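Input: a single structure, listed below in structure tokens.
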Amino acid sequence: MAASASTAAGEEDWVLPSEVEVLESIYLDELQVMKGNGRSPWEIFITLHPATAEVQDSQFVCFTLVLRIPVQYPHEVPQISIRNPRGLSDEQIHKISQALGHVAKEGLGTAMLYELIEKGKEILTDNNIPHGQCVICLYGFQEKEAFTKTPCYHYFHCHCLARYIQHMEQELTTQEQEQERQHVVTKQKAVGVQCPVCREPLVYDLASLKAAPEPQQPMELYQPSAESLRQQEELKLLYQRQQEKGGIIDLEAERNRYFISLQQPPAALEPESAVDVSREPQPPNALSAEQSTSLADQSTLPTSLPMTTQYTYEKTSGAGPNQQRPGETQKSVLDPPRHGRGSWRQYDRRHPKGGECCTPKGTSEIHELPPPEKPLKETVDLKAEPRNKGLTGHPQEKGPGSWQGPSARRTRDCARWERSKNRTPGSCYPHLPRGQGAYRSGTRREPLGLESEEGS
């Protein structure tokens, strides 16, 4: 009971609650108070602006003053901190903190909160010029220059901001026209001109901004120092050394390295093709004589033989009328073009029934093709095997092909052979009656018990 009574008596004697009530009546809603209990300190928040007779457009700097008041106040100095500074440099913020600390130490033991708040306003009023540079032109602000402040406390020269707004309005108009051309429907409403620093929507009067004078900034001529000149010389020598060793890549030369120009200059006329203007016209008789002479010269030139493509085909072992031994490959040259045959007789390519060889039209005898003037290709001449059905003896051995004379066997012509409709691949071979044993021809082995087509 005694402890609680002493605590209540101490709260009644504490000057902080009464001082806070006075501050709330002066600053109204600008002051925010967070009351603590007996162990935690109180906190007071207030946003300070320069004293400009409530003209907000002339207030270019501000900050939020935070005071943490301990339980032993006023016999203990409150903790001072600055938050959310606008238009102030770090150096200025540090100076403001030091100035407020000196005021608090001087008023130790008395009510000092009002003095701290008013000292902060006084410092802001004296430094009502924003520190820093215009983010558009990157020049600092001077006292006699026309500059403006946005609601988000960012600062620009009036002339620079007017140019920025005009540019952004043109960009927005171009985007709207492009969307209308492409028939794009935007669900979100188009946002106006935004702050170039924080992208907050701007509230501006373009006419008044354009009427402001252009900021005059002194043009500073660059004069390199001796150290910078020495570094330039060293870099120049290094560049030359790298260029000599091929370490510098020329982008233009590399780009045109594999460039092929399709534009060629017109070729000059040769003396032979140029028209001789001084030459007199000749009569028609002379022209005809010259033409006949040129034709005679051309007729005396040696005529080259026509080049014919030699087509060859290979025969592999298998069933057929011209079957060969396994592992043996024969090649034959197809008949040459008709214009190279000379005065040869035309042969009928139609094949009679029974598989007889082709014969010339109007004749019943088998003739041998005369040899051409020059063989197109030295290959083995394929001979047609006899197709007589009653042949029972051993077939004659094929001799080497030759163009020197007639062969022991008849030769087929160069015409294409066709198989009759009622013949099978094995019907062109001679057949033995059933039960007469195997038929052997030379070293070739045929299947046993071959039957003829007619008998069964």
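Numbers run from 1 along the shown chain.
Backbone N, Cα and C define each Cβ position, glycine as well.
At each noted site, the model still has the original residue.
Per Swiss-Prot, the features are as follows:
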{"type": "DOMAIN", "residues": "18-127", "note": "domain 'RWD'"}
{"type": "MUTAGEN", "residues": "C134 to S", "note": "No E2 binding. Loss of ubiquitination activity"}
{"type": "BINDING", "residues": "C134, C137, H157, C160", "note": "Zn(2+) 1 binding site"}
{"type": "MUTAGEN", "residues": "C137 to S", "note": "No E2 binding. Loss of ubiquitination activity"}
{"type": "MUTAGEN", "residues": "C152 to S", "note": "No E2 binding. Loss of ubiquitination activity"}
{"type": "BINDING", "residues": "C152, H154, C195, C198", "note": "Zn(2+) 2 binding site"}
Judged by other C-beta atoms within 10 Å of its C-beta, the most isolated of the mutagenesis positions C134, C137 is C137
For the domain 'RWD' (18-127), the DSSP residue counts stand at 47 helix, 27 strand, 36 coil
Within the same chain, the residues at least 6 apart in sequence whose Cβ is under 8 angstroms from that of H154 (Zn(2+) 2 binding site) are V135, C195, P196, V197, C198
Candidates C152, C160, C195, C198 (recorded positions); min other-Cβ count within 10 Å returns C198
Rounding to whole Å, the Cα atoms of C134 (mutagenesis position) and H157 (Zn(2+) 1 binding site) are apart by 6
Other than C134, C137, H157, C160, the chain contributes near Zn(2+) 1 (Cβ within 8 Å of their centroid) the residues V135, I136, L138, Y139, F147, F156, H159, L161, P215
Mean per-residue pLDDT in the domain 'RWD' (18-127) works out to 89
Given the Zn(2+) 2 site C152, H154, C195, C198, its other Cβ neighbours within 8 Å of the Cβ centroid, in chain order, are T150, P151, Y153, P196, V197, R199, E200
Sequence-ordered list of residues in the chain of H157 (Zn(2+) 1 binding site) that lie 6 or more positions away and have a Cβ within less than 8 Å of its Cβ, or none, is C134, I136, C137, Y139, F141, E145, A146, F147, T148, A212, P215
Rounded Cα distance, in Å, between C152 (mutagenesis position) and C160 (Zn(2+) 1 binding site) is 17
For C160 (Zn(2+) 1 binding site), the three-state DSSP class is helix
